[in-house]
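I102 to T appears in Swiss-Prot as a published mutagenesis result, with the remark: In DN2; constitutive phosphorylation and greatly increased affinity for cAMP; when associated with D-225. Among the mutagenesis results in Swiss-Prot, I104 to N has the note: In DN4; constitutive phosphorylation and greatly increased affinity for cAMP. In DN1; Constitutive phosphorylation and greatly increased affinity for cAMP; when associated with A-136. The residue drawn here is the original one. Recorded in Swiss-Prot as a mutagenesis result, V136 to A carries the remark: In DN1; constitutive phosphorylation and greatly increased affinity for cAMP; when associated with N-104. One mutagenesis experiment named in Swiss-Prot is F156 to Y, and its note says Reduces the affinity for cAMP by 100 to 1000-fold when associated with G-148; D-154; N-155 and D-157. For the mutagenesis of S299 to A, Swiss-Prot gives this note: Greatly reduces ligand induced phosphorylation; when associated with G-302; A-303; G-304 and A-308. The structure shown keeps the original residue. Under mutagenesis, Swiss-Prot gives S302 to G with this note: Greatly reduces ligand induced phosphorylation; when associated with A-299; A-303; G-304 and A-308. Quoted from Swiss-Prot, the note on the mutagenesis of S303 to A is: Greatly reduces ligand induced phosphorylation; when associated with A-299; G-302; G-304 and A-308. Per Swiss-Prot, mutagenesis S308 to A is noted as: Greatly reduces ligand induced phosphorylation; when associated with A-299; G-302; A-303 and G-304. For S325 to A, Swiss-Prot lists a mutagenesis experiment annotated as follows: Slightly reduces ligand induced and basal phosphorylation; when associated with G-324 and A-331. For the mutagenesis experiment S383 to A, the note given by Swiss-Prot reads: No effect on phosphorylation. While the structure shown retains the original residue, Swiss-Prot records the mutagenesis experiment S385 to A with this note: No effect on phosphorylation.
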Amino acid sequence: MGLLDGNPANETSLVLLLFADFSSMLGCMAVLIGFWRLKLLRNHVTKVIACFCATSFCKDFPSTILTLTNTAVNGGFPCYLYAIVITYGSFACWLWTLCLAISIYMLIVKREPEPERFEKYYYLLCWGLPLISTIVMLAKNTVQFVGNWCWIGVSFTGYRFGLFYGPFLFIWAISAVLVGLTSRYTYVVIHNGVSDNKEKHLTYQFKLINYIIVFLVCWVFAVVNRIVNGLNMFPPALNILHTYLSVSHGFWASVTFIYNNPLMWRYFGAKILTVFTFFGYFTDVQKKLEKNKNNNNPSPYSSSRGTSGKTMGGHPTGDDVQCSSDMEQCSLERHPNMVNNQQNLNNNYGLQQNYNDEGSSSSSLSSSDEEKQTVEMQNIQISTSTNGQGNN
């Protein structure tokens, strides 16, 4: 059987499948190259994102080869391999998305000083747990060719949801709760007067939740389609949405990661526009991006008002937590007695600490006794960049 069988619906689905696979691989590769080239981006959160992209790429590459060679249609080892790649790879990507939500929550809300200590558990969870579903799928002999790929057969609806879509809904629900708690925390901080740039904080809030929105949108049609398939209905439009969006999750997640990080889109913007400068186009824009590609957004610490330790209605005030308008920066100011216990923390993974005396603070203390005291603060930056020194 050839790659195209003459059925318009199947051919459309196949073309979208290949397009989604290739775009997903390119997107993930771009993010990995960005993390490799830009040392400023090397922190705990970006390590989690890199693991997601690496997992997605390793899922999409063999899937693309199997689709192009059309060997899975005859069953046997290629068909089983295709089913393994889909089940294990997709499950692992979901879990890395959950770990990203956990990391951001721990850094912003819980102010975890050493988030990298959880990484070994992330590896075990994300690359170990999917083995269970994969082994059960193979042991129960549920694998069949189901259209454009091999997976759990149509007659095994219970296994489809028990081994795959049930865990997806559970993982997404936990991720959504963590993102909601993080967004609520930053919302309270912002509305307690944390910044003079409140009009930009809508963008900040969006960057905190957009990756989980992408996660849901890319897989919700797959869930709906499998429910409909369980009712012995196979609408072509729903199948096409399922095929493209679920397979292209890596691409849209990569677009989100690049959008959330000014360093990365400046870097790629400068590289892309270099081609056009040979023809005299976008010269000024390219020079501006090239000049600023290693510039992070200004640290919120630069507009610090000092520490007060006050709370408002049980919530942190603007003096306790300061968030910039971009997701990649959020500084949390702590009291001296909290900072003294953490002066030896490792700064390599997005934990940048600045201990300044009163003379370098942006706010001055009124009484002479207060002027003699040292105000110590800690800046913690989260997400996809650090505001430190580094080389391209």
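A Cβ is built for glycine as well, from the same backbone N, Cα and C atoms used for every other residue.
Keep in mind the model shows the original residues, not the substituted ones.
Features recorded in Swiss-Prot, as mapped to the structure shown.
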residue	record	Cβ within 10 Å
I102	mutagenesis position	21
I104	mutagenesis position	23
V136	mutagenesis position	14
F156	mutagenesis position	19
Rounded inter-Cα distance in Å - F156 (mutagenesis position), I102 (mutagenesis position): 33
Rounded inter-Cα distance in Å - I102 (mutagenesis position), V136 (mutagenesis position): 28
Inter-residue C-alpha distance, V136 (mutagenesis position) and I104 (mutagenesis position) (nearest angstrom): 32
